[in-house]
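What Swiss-Prot says about this one:
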BINDING   ASP395, LEU396, ASP413, LYS531, ARG554, PRO555, HIS556, ASN557, ASN567, GLN568  S-adenosyl-L-methionine binding site
MUTAGEN   ASP413 to Ala  Severe lethality; when associated with A-416
MUTAGEN   TRP416 to Ala  Severe lethality; when associated with A-413
Amino acid sequence: MADAWDIKSLKTKRNTLREKLEKRKKERIEILSDIQEDLTNPKKELVEADLEVQKEVLQALSSCSLALPIVSTQVVEKIAGSSLEMVNFILGKLANQGAIVIRNVTIGTEAGCEIISVQPKELKEILEDTNDTCQQKEEEAKRKLEVDDVDQPQEKTIKLESTVARKESTSLDAPDDIMMLLSMPSTREKQSKQVGEEILELLTKPTAKERSVAEKFKSHGGAQVMEFCSHGTKVECLKAQQATAEMAAKKKQERRDEKELRPDVDAGENVTGKVPKTESAAEDGEIIAEVINNCEAESQESTDGSDTCSSETTDKCTKLHFKKIIQAHTDESLGDCSFLNTCFHMATCKYVHYEVDTLPHINTNKPTDVKTKLSLKRSVDSSCTLYPPQWIQCDLRFLDMTVLGKFAVVMADPPWDIHMELPYGTMSDDEMRALGVPALQDDGLIFLWVTGRAMELGRDCLKLWGYERVDELIWVKTNQLQRIIRTGRTGHWLNHGKEHCLVGMKGNPTNLNRGLDCDVIVAEVRATSHKPDEIYGIIERLSPGTRKIELFGRPHNIQPNWITLGNQLDGIRLVDPELITQFQKRYPDGNCMSPASANAASINGIQK
């Protein structure tokens, strides 16, 4: 029996020792688990922050208003609570997945990247995946909160749940790490990507021809255009500045008065309102603190606003102003003349007229720098020869236009027979149709100015001359004060404030620069039938360095590289040697103003 009891006591001792060892193991595991939780918590926060930032980055890249290329610093500015390193890491991850194409650049002193192109479909898929992961994490957090709210008497269940959650988190993090390693590009992929980026950089650089074309259309000597002031005269501009200064000072004074009154009101409320020392008192204290902070912010804003207003009002207006022309017979109470500088009776008109108020402090004799000197020396094309203005005084009804050769662009402002008194003669519809315009072009463009009832006649003439109407320009007329004309001299039922220019095409013209200009010209009205000078710039940009001719031109229409024809020009001036020889053969006496001279020239040509 003694042996049996000894065996039993040994077994109990062993069991107690095993229990003690198990308890010690559990204590060690618990201590280690607490340490691991403390270490893993910041990592989880970083992962969650990365997911949120990645979601915002994907939303910013998939937006329709994104302008490419864009630098990573600009993406950081759009996303609150993000750093440049985090955004660069996310962009590199997206580039490895093939959603975007980036290029490494240096932004100031920091290294960054530039987004060149975006794949919308892949970005959409990645955004959906990130949204799903965010939703899963939110659901897990809700479940944990629900579990924490329930009172659990046993500590073992809490420890088991924490261990399970740790295992799940580690099991979730493990495949992410594996996917990260798999998505990392290899050295071969990096080399091929670098080669592709270098090729793309070479392709995006402008060529020498593109740079020369851009240099060609720059203004000689830089931009010399001044903006008109919206207030009109200098007096009105100063009045407006004083009014804004007074308003700013008034607002500043009102804010100061409110700031002085608010402390008294708050003190009175504290004396009369006896609040017990409870949570409500703390809330009132918080509200009072917020009110004081708001007052300080408003006072700071008012000081800033007053400084800006004072700086704005003290600055002089650098825009262009007008000056009233006050004569002995002018009556200012009548107001402005509706025709302004186009008034035919300015010497006796009692209404107010204007002239540009020149600025005496502007130095017109500025030394030209090297860039402007180089821009003045540039030419258009070595292959084409440019000539100074050329013109022929002639009657277009009788001129033999085959002598002139072929042109790339034709512009015509015909004297249409409209029901209106004009300072020049007009042509009938049949005479317009019989003009020799088809001989001027085989392939090219025509710009035909039309007005009133001549719009339909102009379309008929284009068809008859062999053109197809492809576009239309509109000239919106403004007066001297840069306002839209409301009392025009044309129009039977409504005052016309615009004119139309039909654009026709013949054949298949080449070397046209499409899409450079708009089809609307907003320009000031000058003399009768004086078209805006902007049309010449539009035509030159559309077809640079080519032969151009203008029909029914006047002395103010002569332009370099243009031949102008009209009966109001001063004689004949030709520079092109080929054109001179052809014209002298056809018109030896140089007279092409009458049908008799044209017939005599044709008879002489037949006899020779």
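Every residue gets a Cβ built from N, Cα and C, even glycine.
Where Swiss-Prot records a feature, it is marked here on the structure.
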{"residue": "ASP395", "record": "S-adenosyl-L-methionine binding site", "CB count, 10 Å": "15"}
{"residue": "ASP413", "record": "mutagenesis position", "CB count, 10 Å": "23"}
{"residue": "TRP416", "record": "mutagenesis position", "CB count, 10 Å": "21"}
{"residue": "ARG554", "record": "S-adenosyl-L-methionine binding site", "CB count, 10 Å": "18"}
{"residue": "HIS556", "record": "S-adenosyl-L-methionine binding site", "CB count, 10 Å": "13"}
{"residue": "ASN567", "record": "S-adenosyl-L-methionine binding site", "CB count, 10 Å": "18"}
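Rounded to a whole number, the distance between the Cα atoms of TRP416 (mutagenesis position) and ASN567 (S-adenosyl-L-methionine binding site) is 15 Å.
Put simply, the two farthest-apart Cα atoms among ASP395, LEU396, ASP413, LYS531, ARG554, PRO555, HIS556, ASN557, ASN567, GLN568, the recorded binders of S-adenosyl-L-methionine, are 21 Å from each other. Of all the binding-site residues in the list ASP395, ARG554, HIS556, the shortest Cα-Cα distance to ASP413 (mutagenesis position) is found for ARG554. Under the DSSP three-state reduction, ARG554 (S-adenosyl-L-methionine binding site) is assigned to coil, being neither helix nor strand. For the pair formed by ASP395 (S-adenosyl-L-methionine binding site) and TRP416 (mutagenesis position), distance between Cα atoms is given as 15 Å, rounded to the nearest Å.
Each residue contributes its Cα atom, and for TRP416 (mutagenesis position) and ARG554 (S-adenosyl-L-methionine binding site) those atoms are 16 Å apart.
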